[in-house]
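Visitor: Can you keep this structure in mind? I'll have questions shortly.
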Amino acid sequence: MPYVTVKMLEGRTDEQKRNLVEKVTEAVKETTGASEEKIVVFIEEMRKDHYAVAGKRLSDME
């Protein structure tokens, strides 16, 4: 049973997340041969103040 975790900054619409889950599921199905019913996709959304690059939070870089 494939498990896929997508980590991204918050702010996407439900429609964007729905499309993402559908496309990731299809890619895993085509690549691994796993049945759609066995593929699990997690979306973890992060706030910009909980994510940093080069020692700086993204919320501080705006």
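Glycine is no exception: its Cβ is also placed from the backbone N, Cα and C atoms.
Nope, none of those substitutions made it into this model, it's the original residues.
The active site, proton acceptor annotation in Swiss-Prot covers Pro2 and rests on experimental evidence. Under the heading substrate binding site, Swiss-Prot lists Leu9, Glu10, Gly11, Arg12. Experimental mutagenesis is annotated in Swiss-Prot for Pro2 to Ala, with the remark: Absence of tautomerase activity using 2-hydroxymuconate. For 2-hydroxy-2,4-pentadienoate and phenylenolpyruvate, a strong decrease of catalytic efficiency and a 2-fold decrease of affinity is observed. Among the mutagenesis experiments that Swiss-Prot reports, Arg12 to Ala is described with the note: Absence of tautomerase activity using 2-hydroxymuconate. For 2-hydroxy-2,4-pentadienoate and phenylenolpyruvate, a strong decrease of catalytic efficiency and a 2-fold decrease of affinity is observed.
Give me the lay of the land around each of these features.
Guide: Non-local neighbourhood of Pro2 (mutagenesis position): Val28, Thr32, Ala34, Lys38, Ile39, Val40, each in the same chain, at least six residues away, with C-beta under 8 Å from its C-beta.
There are 14 other Cβ atoms within 10 Å of the Cβ belonging to Arg12 (mutagenesis position).
Annotation note: Pro2 (mutagenesis position) sits in a coil segment as assigned by DSSP.
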Visitor: Same-chain residues six or more away whose CB lies under 8 A from the CB of Leu9 (substrate binding site)?
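Guide: Sequence-distant Cβ neighbours: Glu45, Met46, Arg47, Lys48, Tyr51, Leu58.
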Visitor: Any same-chain residues 6+ apart from Gly11 (substrate binding site) with CB under 8 Å of its CB? Would you list them in sequence order, or say none?
Guide: Glu45
